[in-house]
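Written out below as structure tokens is the structure these notes cover.
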Amino acid sequence: MPVFEDVTRALVRELNPRGDLTPLDSLIDFKHFRPFCLVLRKRKSTLFWGARYVRTDYTLLDLLEPGSSPSDLTDSGNFSFKNMLDVQVQGLVEVPKTVKVKGTAGLSQSSTLEVQTLSVAPSALENLKKERKLSADHSFLNEMRYHEKNLYVVMEAVEAKQEVTVEQTGNANAIFSLPSLALLGLQGSLNNNKAVTIPKGCVLAYRVRLLRVFLFNLWDIPYICNDSMQTFPKIRRVPCSAFISPTQMISEEPEEEKLIGEMHEDFKTLKEEVQRETQEVEKLSPVGRSSLLTSLSHLLGKKKELQDLEQKLEGALDKGQKVTLEALPKDVLLSKDAMDAILYFLGALTELTEEQLKILVKSLEKKILPVQLKLVESTLEQNFLQDKEGVFPLQPDLLSSLGEEELTLTEALVGLSGLEVQRSGPQYAWDPDTRHNLCALYAGLSLLHLLSRKSNALTYCALS
């Protein structure tokens, strides 16, 4: 995983481990996630591993009629982090407007990340709503309305106070040492020294709220939203004699891009959600599933390429274009539902580290995905609602079928998602802050297990 992404995710874990603060994934996009910036949510977002947003080139102020702008933003405080990528934290000392985190190893001792939070003051937002309406003929606004896209406004941003060079030395992701990985050809990818310079004012994390657009160019950014709310709600018919406000002349319908899993965040809901998406993938022809597995196998371990594929599918769906998978004897045309399902699983896979993606390739080759899936599923099923850390016994038969090499791969795969498996016992250490990581791993394993199982069956039939 890129150092910048390591930093932003670690920052969110420290500041807001179970809240709605979203880490920024791309350093190059930081200027487009400042307060008042407009962003779009990815098509297949889910609460189970967090919603993700993509930049636009506009701010809310760009869409409003000319007028005065808020003079400043509210500064919610300053925070200082030392050795932030360390896995184990020795102590946490709080003083007014300052938080210092001391760790054990990982970053160079000179690296201290100082951040501040900037947010839109409620009073400034209310004044803006009263004084400036939306510009009715703005091309971007009309384009989003035509495509029925939901727009979100960045309401709070965490930014770097000073330029800092963050150096990651050794393995800052794993929660235990894995010297045996060198024998598996993975040690180089896990222990590279990397560094990134974060400029002053760089946004590292942010919070968003939904923009609502009404008749007569009125707008709002409600504090509380539900999954049926849209930026451009449909207008309902009312009697001519009736007096009704612009905000009442709407008919809310569930949005197509709603946040999956928004109502009940438990393992049963996650499992049902994953099953719905795998059922759509199962509808592909045997050749289509085999082709999808081949394509993913080539991309696993190349996170940038996976993200590029995700953007390609998103763009095709937005433009109503058809997408095909390259396969023999002929290409396979993907339906809209199939593309939606593939986007869901791509979202899960891109949450994993590059190291995990490479381990998945090895696991595919060794045909141990069913064991790994069962391990993650069993752990989530037992602990999903567990809010306290703890060490719990592991069913001995879960890993009994694995040899030494397969066991090392499995320990590394789940360990990089924050689940520490201890052979003595056997037992595992549960940390509720890693739940989202394990949910993404569960979804990714579910897809690859389905595709490899179907592919093996196809191969067997062909040989029979």
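Positions of Cβ are set from backbone N, Cα and C atoms, glycine also.
Annotation source Swiss-Prot lists cardiolipin binding site at Arg9, Ala10, Leu11, Val12, Arg13, citing experimental evidence. Cβ contacts within 10 Å of Arg13 (cardiolipin binding site), excluding its own Cβ and spanning all protein chains shown: 17. DSSP assigns Arg13 (cardiolipin binding site) to a helical segment in the three-state reduction.
Swiss-Prot lists Glu14 to Lys among its mutagenesis entries, and the accompanying note reads: No spontaneous pyroptosis-inducing activity; when associated with D-184. Cβ-based neighbour count (10 Å, all protein chains) for Glu14 (mutagenesis position) stands at 17.
The DSSP secondary structure for Arg132 (mutagenesis position) is coil. Quoted from Swiss-Prot, the note attached to the mutagenesis of Arg132 to Ala states: Weak or no effect on ability to induce pyroptosis. Impaired ability to induce pyroptosis; when associated with A-145.
DSSP assigns Arg145 (mutagenesis position) to a helix in the three-state reduction. Contacts of Arg145 (mutagenesis position) defined by a Cβ separation under 8 A and a same-chain sequence distance of 6+ are given as Val213, Phe232, in order along the sequence. Among the sequence features in Swiss-Prot, the mutagenesis site Arg145 to Ala is noted as follows: Impaired ability to induce pyroptosis; when associated with A-132.
What Swiss-Prot says about the mutagenesis result for Leu184 to Asp is this: Markedly decreased induction of pyroptosis and defects in liposome-binding. No spontaneous pyroptosis-inducing activity; when associated with K-14.
One entry in Swiss-Prot concerns the mutagenesis experiment Leu186 to Glu. Its note says: Impaired pore-formation.
Per Swiss-Prot, mutagenesis Leu270 to Asp is noted as: Spontaneous pyroptosis-inducing activity. A simple way to gauge crowding: the CB of Leu270 (mutagenesis position) has 26 other CB atoms within 10 angstroms, across all the protein chains here.
A 10 Å cutoff on Cβ-Cβ distances gives Thr278 (mutagenesis position) a total of 18 other Cβ atoms nearby, all chains included. Recorded in Swiss-Prot as a mutagenesis result, Thr278 to Pro carries the remark: In Fgn mutant; gain-of-function mutation; causes an alopecia phenotype. Attenuates intramolecular interaction between the N- and C-terminal domains, hence may relieve autoinhibition; constitutively active in triggering pyroptosis.
Swiss-Prot documents Leu343 to Pro as a published mutagenesis change and attaches the note In Rco2 mutant; gain-of-function mutation; causes an alopecia phenotype. Attenuates intramolecular interaction between the N- and C-terminal domains, hence may relieve autoinhibition; constitutively active in triggering pyroptosis. DSSP assigns Leu343 (mutagenesis position) to a helix in the three-state reduction.
Just so you know, the Cβ of Tyr344 (mutagenesis position) picks up 24 other Cβ atoms within 10 Å once every protein chain is counted. Under its mutagenesis annotations, Swiss-Prot gives Tyr344 to Cys the following note: In Bsk mutant; gain-of-function mutation; causes an alopecia phenotype. Attenuates intramolecular interaction between the N- and C-terminal domains, hence may relieve autoinhibition; constitutively active in triggering pyroptosis.
Experimental mutagenesis at this site is recorded by Swiss-Prot as Tyr344 to His, annotated: In AE mutant; gain-of-function mutation; causes an alopecia phenotype; constitutively active in triggering cell death. Mice also display hypoplastic mammary glands, impairing lactation function.
As a published mutagenesis entry, Tyr344 to Asp appears in Swiss-Prot alongside the note: Spontaneous pyroptosis-inducing activity.
Under its mutagenesis entries, Swiss-Prot includes Ala348 to Asp with the note: Spontaneous pyroptosis-inducing activity. DSSP assigns Ala348 (mutagenesis position) to a helix in the three-state reduction. Cβ neighbour count for Ala348 (mutagenesis position) (all protein chains, 10 Å cutoff from its Cβ): 23.
In Swiss-Prot, the entry for mutagenesis Ala348 to Thr states: In Rim3 mutant; gain-of-function mutation; causes an alopecia phenotype. Attenuates intramolecular interaction between the N- and C-terminal domains, hence may relieve autoinhibition; constitutively active in triggering pyroptosis. The structure shown retains the original residue.
Look at Ile359 (mutagenesis position): DSSP puts it in a helix. What Swiss-Prot says about the mutagenesis result for Ile359 to Thr is this: Gain-of-function mutation; causes an alopecia phenotype.
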**OP:** List only the single closest residue to Tyr344 (mutagenesis position), chosen from the recorded positions Arg9, Ala10, Leu11, Glu14, Arg132 by CA-CA distance.
**Re:** Arg9
Subject >> Nearest of the mutagenesis positions (Arg132, Thr278, Ala348, Ile359) to Arg13 (cardiolipin binding site) - Cα to Cα >> reply: Ala348
Original post:
Given Ala10 (cardiolipin binding site) and Ile359 (mutagenesis position), what distance in Å do their CA atoms have, once rounded to a whole number?
Top reply: 22
Subject >> Fewest Cβ neighbours within 10 Å, where candidates are the recorded positions Ala10, Leu11, Leu343, Ile359 >> reply: Leu343
**OP:** Go through Arg9, Arg132, our recorded positions, and report the one whose Cβ sees the most other Cβ atoms within 10 Å.
**Re:** Arg9
